[in-house]
Amino acid sequence: MHSPGAGCPALQPDTPGSQPQPMDLRVGQRPTVEPPPEPALLTLQHPQRLHRHLFLAGLHQQQRSAEPMRLSMDPPMPELQGGQQEQELRQLLNKDKSKRSAVASSVVKQKLAEVILKKQQAALERTVHPSSPSIPYRTLEPLDTEGAARSVLSSFLPPVPSLPTEPPEHFPLRKTVSEPNLKLRYKPKKSLERRKNPLLRKESAPPSLRRRPAETLGDSSPSSSSTPASGCSSPNDSEHGPNPALGSEADGDRRTHSTLGPRGPVLGNPHAPLFLHHGLEPEAGGTLPSRLQPILLLDPSVSHAPLWTVPGLGPLPFHFAQPLLTTERLSGSGLHRPLNRTRSEPLPPSATASPLLAPLQPRQDRLKPHVQLIKPAISPPQRPAKPSEKPRLRQIPSAEDLETDGGGVGPMANDGLEHRESGRGPPEGRGSISLQQHQQVPPWEQQHLAGRLSQGSPGDSVLIPLAQVGHRPLSRTQSSPAAPVSLLSPEPTCQTQVLNSSETPATGLVYDSVMLKHQCSCGDNSKHPEHAGRIQSIWSRLQERGLRSQCECLRGRKASLEELQSVHSERHVLLYGTNPLSRLKLDNGKLTGLLAQRTFVMLPCGGVGVDTDTIWNELHSSNAARWAAGSVTDLAFKVASRELKNGFAVVRPPGHHADHSTAMGFCFFNSVAIACRQLQQHGKASKILIVDWDVHHGNGTQQTFYQDPSVLYISLHRHDDGNFFPGSGAVDEVGTGSGEGFNVNVAWAGGLDPPMGDPEYLAAFRIVVMPIAREFAPDLVLVSAGFDAAEGHPAPLGGYHVSAKCFGYMTQQLMNLAGGAVVLALEGGHDLTAICDASEACVAALLGNKVDPLSEESWKQKPNLSAIRSLEAVVRVHRKYWGCMQRLASCPDSWLPRVPGADAEVEAVTALASLSVGILAEDRPSERLVEEEEPMNL
């Protein structure tokens with residue numbers, strides 16, 4: 001059923017709101033009129049049109065907003081592009097370290113993406129083509145940024161403009177916060193082609209010498225061997241000397257590995273043995289690689305140490321493989337130029353210097369265990385020997401560079417030099433220099449030997465005499481061949497005398513910088529009489545006077561806790577012999593209670609002390625005190641075994657005030673008492689004499705041996721009836737038990753009116769010290785050498801006027817005992833000039849040098865009245881213990897001053913007086929002799 005009007009196309013139904021359409025009355029062709037869409041179709045098309053309209057509107061708006069952005073992203077003008085990039089680079093280079101971040105720049109991001117893509121492509125190619133060469137792990141060459149990677153990344157990353165003056169390869173991959181890598185881009189390409197082998201010749205080295213004709217090799221004229229340019233500006237120890245120019249690096253490396261590789265193991269292991277050959281097989285051309293000439297010319301006699309140090313590889317076992325080229329083939333092939341002197345070395349001297357090596361033969365047995373090379377564990381990296389270098393001895397390390405942390409338990413295990421330092425290993429591991437090697441010193445070393453004999457080396461503080469003679473220092477002493485060299489010194493030094501005398505050992509000196517660290521935390525030495533400048537000044541004075549070069553310098557060691565406990569209590573040793581670091585190795589339970597009992601006082605300077613005088617440094621005081629005790633003990637053992645003639649220990653802090661459980665008077669451990677006790681325990685000496693001429697009484701030493709008859713203690717000190725520190729040391733303190741009579745105190749009284757001086761001390765030595773010491777007949781003499789009785793000390797510290805010459809004379813007198821086995825240990829003394837003068841006089845006396853004689857007035861002057869009364873009291877008290885005191889009591893002439901040379905007369909008078917004293921002694925007991933004795937004739 002059709003609706004009305006459906007078949008008439010001119011008729012349309014009326015819809016609400018529509019206008020009536022007029023009828024088309026045209027007779028011609030009429031346009032085709034599409035029928036109106038149905039309402040359902042209109043309903044479906046309306047949302048589609050709406051979405052399209054909204055999409056076009058949004059796209060149009062997006063194009064409008066993107067237009068300014070496109071304008072800003074356009075590449076800048078060429079003139080602005082370079083400046084902007086340079087400014088960005090400068091900001092990166094000059095960026096503050098505190099403001100740096102890990103955000104990578106656009107350049108880095110682009111490079112990173114290129115590198116990643118390049119590696120992915122390379123990995124893909126390797127999987128597809130397995131035979132393709134592998135990519136190295138790291139390439140220092142600039143990366144290539146051209147190729148397909150840029151075209152691929154251009155669709156993802158915007159183009160980054162580069163500087164107009166630099167190509168793109170100047171932007172290597174780098175870390176954003178690494179300044180050295182930023183600087184790398186401005187270096188030329190040649191800086192990346194550095195030598196990779198330390199054995200190669202530097203490009204900056206001076207040009208090599210040309211071969212001279214055979215007739216000019218023996219010429220020794222200055223014109224042919226030296227030029228003005230070969231002085232200090234052209235050092236002898238250049239990196240490679242006059243070796244010929246080396247070949248290319250890559251070629252040389254291949255030839256080196258191909259030649260040496262098959263003959264020995266590869267050095268991939270840091271401890272792998274290194275095989276060096278006497279000879280090398282020639283290549284096809286008939287010549288050897290120039291870079292292998294230093295190994296070719298190396299002689300086995302040059303290498304004394306069992307380990308050979310190669311830079312970067314550590315110590316390597318040094319072996320010699322079988323020679324690959326015989327001597328005949330090597331000599332006839334002309335593979336290298338003959339050896340000759342370098343331009344900066346002096347001329348070989350004449351044969352007159354050869355007798356200087358003759359005295360070395362008698363000292364072989366005594367000095368052989370002492371001459372040693374540098375320890376391999378502490379040797380710095382060294383380069384291989386050059387053909388122009390001669391055999392050298394290596395210097396023993398100085399005391400300041402080798403500070404150890406512990407010492408041996410007992411000196412018996414440390415008698416030899418190689419066993420006294422802990423952790424050194426057997427002597428075979430260190431290597432020793434035989435006398436035959438010393439006798440084979442070439443002429444160029446003989447010249448240096450003569451120079452070393454004529455003057456001491458100020459820098460060699462711990463060298464033994466033989467090492468001083470044979471060692472060739474690294475620096476040149478004569479840079480010109482024409483420089484005159486004196487082969488014989490005008491005056492033979494004591495070192496020359498020691499070399500010429502095989503029966504007299506040397507004098508020992510002990511010093512170490514460890515003892516300098518014991519100082520107050522305030523840092524002001526003027527407020528502390530006992531400071532590090534004392535031993536430092538003495539050591540410098542001995543060097544200035546040339547006495548150190550005449551002695552055998554020792555470093556000493558740190559005393560063990562067991563050695564300290566031979567004199568002091570365990571509590572005392574743990575309190576003052578440990579520091580926070582060493583306590584970590586001990587029993588915490590025992591230390592906790594002891595440390596809680598320790599008390600310190602606050603000093604006026606702001607530091608900490610055991611008392612108002614004795615400062616304490618928690619980190620360094622214990623090490624310094626233990627080092628002083630160990631050094632004196634070590635020196636005493638060497639003298640007791642007659643390895644040394646005598647010795648002087650420049651040590652601090654002092655020790656003669658430290659008793660069994662108390663630290664006082666700047667003292668913590670009694671060094672002399674510990675050395676004496678160790679000598680007794682190890683059977684090194686049966687009878688020991690201790691002389692203490694410090695102005696203060698050695699209360700600690702007296703207490704230690706107060707009951708010991710095998711130790712005679714004689715002290716000369718200011719007493720003033722107990723009113724001078726420490727208050728002990730009265731004349732009637734003679735010992736107890738079996739040790740009664742073996743403690744002698746020369747207690748000076750009378751204050752400083754007048755002060756004691758040379759006449760009083762000379763009288764004490766002549767009347768008391770030497771007679772009792774001769775009667776005791778000691779095996780060894782230990783001296784607590786305090787110099788605070790010397791002139792220059794204020795009244796609270798001494799106030800006496802004993803001269804340095806008098807100290808030297810007293811040392812000479814003591815050397816007449818025990819076969820000259822005398823050991824001096826520094827105790828007190830606080831005026832730097834006075835203690836330096838006194839130490840110099842004592843060391844000169846120990847060496848046997850001529851000491852300045854005392855003035856005639858000192859010999860003729862009579863002791864003051866206070867001194868005579870003090871000496872009378874000593875004779876009275878010890879008359880019943882010593883026969884010499886009985887003889888002196890009845891001999892008035894003995895109180896008169898004696899001039900040197902009158903010893904025979906004194907002995908005659910003493911012998912005559914002893915006869916009458918002996919008769920009286922038979923009739924009356926000694927007690928009645930003391931009571932009924934008439935006053936001496938003064």
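Glycine residues also receive a Cβ, built from the backbone N, Cα and C atoms like all the rest.
Quoting Swiss-Prot on the mutagenesis of S178 to A: Strong reduction of CaMK1-dependent nuclear export. Reduces interaction with YWHAE.
The mutagenesis experiment S344 to A is recorded by Swiss-Prot, whose note states: Strong reduction of CaMK1-dependent nuclear export. Reduces interaction with YWHAE.
Here the residue is the original one, but Swiss-Prot notes a mutagenesis experiment at this spot, S479 to A: Strong reduction of CaMK1-dependent nuclear export. Reduces interaction with YWHAE.
As annotated by Swiss-Prot, Zn(2+) binding site applies to C520, C522, H528, C605, with the evidence given as similarity to another entry. Counting every protein chain shown, the number of other Cβ atoms lying within 10 Å of the Cβ of C522 (Zn(2+) binding site) is 15.
Under its mutagenesis annotations, Swiss-Prot gives H657 to A the following note: Abolishes deacetylase activity, but not the interaction with HDAC2 and HDAC3. Under the three-state DSSP scheme, H657 (mutagenesis position) falls in the coil class.
Cβ environment of H657 (mutagenesis position): M664, G665, F666, C667, N670, H696, G698, N699, G700, P726 lie under 8 Å away, each six or more residues apart in the same chain. According to Swiss-Prot, the active site annotation covers H657.
Here Swiss-Prot describes D692 to A as a published mutagenesis experiment; the accompanying note says: Disrupts the dot-like nuclear pattern. Taking a C-beta cut-off of under 8 Å and a sequence gap of six or more, D692 (mutagenesis position) has these contacts in its own chain: H656, G698, T701, Y713, I714, S715, L716, H717, V783, S784, G786, E827.
Non-local contacts of D694 (mutagenesis position) by the CB criterion (under 8 A, 6+ apart in sequence, same chain) comprise H656, S715, H717, S784, A785, G786, F787, D788, A789, E827, G828, G829. Under DSSP, D694 (mutagenesis position) is assigned to coil, being neither helix nor strand in the three-state scheme. Among the mutagenesis entries in Swiss-Prot is D694 to A, noted as: Disrupts the dot-like nuclear pattern. Abolishes deacetylase activity, but not the interaction with HDAC2 and HDAC3.
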Cβ-centroid neighbours of Zn(2+) site C520, C522, H528, C605, 8 Å, sequence order: Q519, S521, G523, D524, N525, K527, L603, G606, G607, I615
Largest tally of Cβ atoms lying within 10 Å of a Cβ, found at which of the binding-site residues C520, C605: C520
CB within-chain contacts under 8 A for H528 (Zn(2+) binding site), separation at least 6: Q519, C520, C605, I615
